[in-house]
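Trainee: What follows is a single structure, and I will ask about it in a moment.
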Amino acid sequence: MAQHEVSMPPKYDHRAVEAGRYEWWLKGKFFEATGDPNKRPFTIVIPPPNVTGKLHLGHAWDTTLQDIITRMKRMQGYDVLWLPGMDHAGIATQAKVEEKLRQQGLSRYDLGREKFLEETWKWKEEYAGHIRSQWAKLGLGLDYTRERFTLDEGLSKAVREVFVSLYRKGLIYRGEYIINWDPVTKTALSDIEVVYKEVKGALYHMRYPLADGSGFIEVATTRPETMLGDTAVAVHPDDERYKHLIGKMVKLPIVGREIPIIADEYVDMEFGSGAVKITPAHDPNDFEIGNRHNLPRILVMNEDGTMNENAMQYQGLDRFECRKQIVRDLQEQGVLFKIEEHVHSVGHSERSGAVIEPYLSTQWFVKMKPLAEAAIKLQQTDGKVQFVPERFEKTYLHWLENIRHWCISRQLWWGHRIPAWYHKETGEIYVDHEPPKDIENWEQDPDVLDTWFSSALWPFSTMGWPDTDSPDYKRYYPTDVLVTGYDIIFFWVSRMIFQGLEFTGKRPFKDVLIHGLVRDAQGRKMSKSLGNGVDPMDVIDQYGADALRYFLATGSSPGQDLRFSTEKVEATWNFANKIWNASRFALMNMGGMTYEELDLSGEKTVADHWILTRLNETIETVTKLAEKYEFGERGRTLYNFIWDDLCDWYIEMAKLPLYGDDEAAKKTTRSVLAYVLDNTMRLLHPFMPFITEEIWQNLPHEGESITVAPWPQVRPELSNEEAAEEMRMLVDIIRAVRNVRAEVNTPPSKPIALYIKTKDEHVRAALLKNRAYLERFCNPSELLIDTNVPAPDKAMTAVVTGAELIMPLEGLINIEEEIKRLEKELDKWNKEVERVEKKLANEGFLAKAPAHVVEEERRKRQDYIEKREAVKARLAELKR
């Protein structure tokens with residue numbers, strides 16, 4: 001084989017390193033699942049991003065974690081399928097397209113359903129391209145041959161199958177229920193499309209008169225306009241204040257309708273007066289109470305948020321205008337006796353910004369209890385879904401145990417059309433996979449399904465289900481891991497689990513890895529209103545995908561939120577730069593060595609033995625941490641090994657044989673360096689794929705790409721604990737000498753006498769054998785290693801395991817001058833300690849200052865005391 005060529009520019013340039021590499025990976029088909037029967041399958045389906053625009057940092061974080069998992073599994077020899085895809089995102093996409101039309105002076109109704117959907121498909125194609133290019137920039141190892149979209153024909157078939165099946169089992173029904181209604185977009189919303197904001201409102205206290213004229217009962221509300229639809233007043237059955245009133249009637253002010261006082265355990269006796277007005281058509285809890293007591297449901301609003309005919313004289317008014325008028329009228333009647341300021345959480349539409357109206361509406365629903373029960377039972381078995389961190393299982397189960405009916409219809413055009421038809425004459429409902437034969441007599445339901453309905457089927461619909469003989473379904477389902485944020489455990493994770501159990505009889509994934517949200521440096525949620533959002537593509541442009549990925553993967557503990565920090569991304573770029581420079585130095589000193597020439601059998605230095613031992617330890621630790629999804633700890637383990645052990649120590653020590661004349665020693669060190677660098681690049685590859693591929697391609701290597709290079713294995717025969725212990729002692733000595741130099745302001749270039757005293761013969765022999773390293777790194781003017789060494793009066797000392805270091809100060813510094821300088825420094829630290837102790841003794845300061853300010857002062861006090869004691873110790877040494 002010809003001499004190995006190295007092509008690494010002197011300076012690390014992330015743009016040059018990353019340019020073209022992704023296309024090269026795709027061309028090599030390294031990310032495509034092979035179906036190889038000799039390999040175990042490993043599957044992840046990507047949480048499909050909405051096809052509405054740019055990916056944000058949360059997506060970058062989520063997909064980086066998945067890429068780290070799948071890259072490692074691929075290297076471990078699994079047949080990996082990481083399936084990409086996108087979500088049609090119903091209301092989010094429709095709102096964007098409608099906004100575009102509005103700018104042209106058009107509405108969707110001007111176009112009609114068919115033309116509008118054509119426009120939306122065009123939008124989808126454009127933005128899907130943007131998303132793919134962002135995935136490419138991040139370096140995600142996706143199998144594009146299996147890319148899916150939630151409105152693909154195959155997935156649409158799965159949606160119809162599930163709808164029809166649940167309908168026939170009586171688990172999907174059409175009926176009245178309270179839903180989140182957006183009066184601007186005029187559609188039902190899922191809970192995740194509702195944003196809650198703290199609003200300064202009012203609590204209105206009213207007295208409803210008893211129908212027999214014997215008194216009144218007090219109630220309070222934040223929405224007085226809904227009183228027009230009240231059909232009862234509820235009290236707790238055990239409330240002694242109201243027991244005598246249960247069953248009596250109240251005369252509803254303004255309306256004049258008589259409504260009953262009922263007993264229900266839902267009522268909180270401690271809150272307000274302990275009596276609650278019940279409006280079953282405008283509040284979800286009231287709706288449930290109404291069902292229990294067979295109360296009528298009176299809707300007082302239209303779909304656009306104006307009052308309807310049941311609102312009598314207020315008909316046609318906007319709901320908030322109606323509120324003002326009703327308040328005036330109730331005050332005039334003496335019914336409203338108190339208005340108090342009240343800050344409360346109010347739901348707003350994520351899309352239109354409108355205040356959400358809990359609204360009684362005829363919609364399609366899924367009965368959730370039977371589906372939820374199967375998911376709850378699964379968690380009591382050995383085959384349960386494992387949540388990482390474990391605490392999120394409680395969150396998941398709590399939601400399942402308190403589940404409500406799921407409203408699945410949406411008054412939109414973009415989405416999966418509900419496969420239900422109504423007979424034009426009889427009103428009969430027909431539900432099936434295909435339209436009725438005599439279609440001219442039927443009209444299809446105009447609504448579409450909630451986006452979460454189709455995404456709940458994502459793990460198996462993408463594999464070809466309902467065709468259970470599909471090769472991908474048989475091989476890659478169930479999937480292995482789902483990676484997602486804690487904010488969609490209810491909306492998505494839980495629904496995938498119960499649909500997976502219902503339709504495949506299997507859990508859709510073994511593990512659910514939960515991460516938090518990305519926040520800004522101050523811990524605030526990123527939002528358009530705060531203007532604190534960060535575009536991951538901008539970060540990649542400035543620092544590279546490798547730096548961003550490493551930061552995202554290591555920046556928080558499992559399940560915790562991540563604070564974005566430009567400084568930390570920059571520090572990661574510096575880490576990449578360090579790797580580049582160290583690797584380039586190593587490669588430039590390989591002497592053109594080829595892979596076939598690598599030979600680890602030669603006589604090794606103590607540094608060689610140590611780095612090979614440390615590499616084995618790192619491989620073992622990193623592999624174990626990966627199994628537990630400990631990305632942060634795994635990244636830090638690699639960082640410490642690369643920065644400290646490899647770059648700061650081993651490469652520096654390797655310069656001795658590399659620059660020496662012994663060709664055999666040179667060859668062994670080159671082989672060790674190449675072996676360690678190769679394995680280190682593989683360990684780091686899942687985190688930083690671009691730079692590791694670039695360096696690995698320049699190393700003597702076997703194989704086409706690092707993406708498919710085998711995962712490093714511990715090789716016990718390369719560990720030498722005794723030599724590693726010797727190396728640790730050398731490092732301790734060198735560090736101690738460097739610390740002494742720093743303390744006495746002596747630069748490394750100035751020689752310093754070093755006497756090492758040891759009574760341990762083994763230590764003495766080891767130090768004598770490795771004397772060259774001490775001479776290279778301590779720069780001694782004189783080096784003595786013995787059981788007895790001179791002990792001058794003026795000297796600095798340090799103790800390491802098995803030896804005492806003595807460094808004479810005579811001639812090194814002007815001792816009198818140094819004593820004067822240190823006395824001045826001691827005076828300074830005494831004053832600082834006195835000042836901070838005075839502050840901490842001040843009761844006023846302790847009572848008024850924020851906790852973190854007090855804590856900072858305590859930290860300063862500790863720091864100043866430590867510095868003072870160090871100066872005292874140095875003075876004592878010099879005055880001996």
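From the backbone N, Cα and C atoms, a Cβ is placed for every residue, glycine too.
Original residues only: the substitutions mentioned are not part of this model.
Fair warning: this is a prediction, and the values are worked out from it, not measured in the lab.
The feature ATP binding site is assigned by Swiss-Prot to Lys528. In Swiss-Prot, a published mutagenesis experiment is listed as Pro47 to Ala, annotated Has little effect on amino acid activation. For the mutagenesis result Pro47 to Ile, the note given in Swiss-Prot is Strong decrease in amino acid activation. No effect on posttransfer editing activity. Here the residue is the original one, but Swiss-Prot notes a mutagenesis experiment at this spot, Pro47 to Gly: Strong decrease in amino acid activation. Quoted from Swiss-Prot, the note on mutagenesis experiment Gly85 to Arg is: Strong decrease in amino acid activation. Annotation of the mutagenesis experiment Asp87 to Ala in Swiss-Prot: Strong decrease in amino acid activation. No effect on posttransfer editing activity.
Neighbours and distances for these, please.
Mentor: Its own atom aside, the Cβ of Pro47 (mutagenesis position) has 21 Cβ atoms within 10 angstroms in the protein chains shown.
The secondary structure of Pro47 (mutagenesis position), as reduced to three states from DSSP, is coil rather than helix or strand.
The 10 Å shell around the Cβ of Gly85 (mutagenesis position) contains 23 further Cβ atoms across the protein chains shown.
Sequence-distant contacts of Asp87 (mutagenesis position), defined as residues of its own chain at least six apart whose C-beta falls under 8 angstroms from its C-beta, comprise Pro48, Pro49, Asn50, Val51, Thr150, Thr451, Ser454, Ser455.
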Trainee: For the C-alpha pair, I'd like the distance in angstrom between Gly85 (mutagenesis position) and Pro47 (mutagenesis position), rounded off.
Mentor: 8
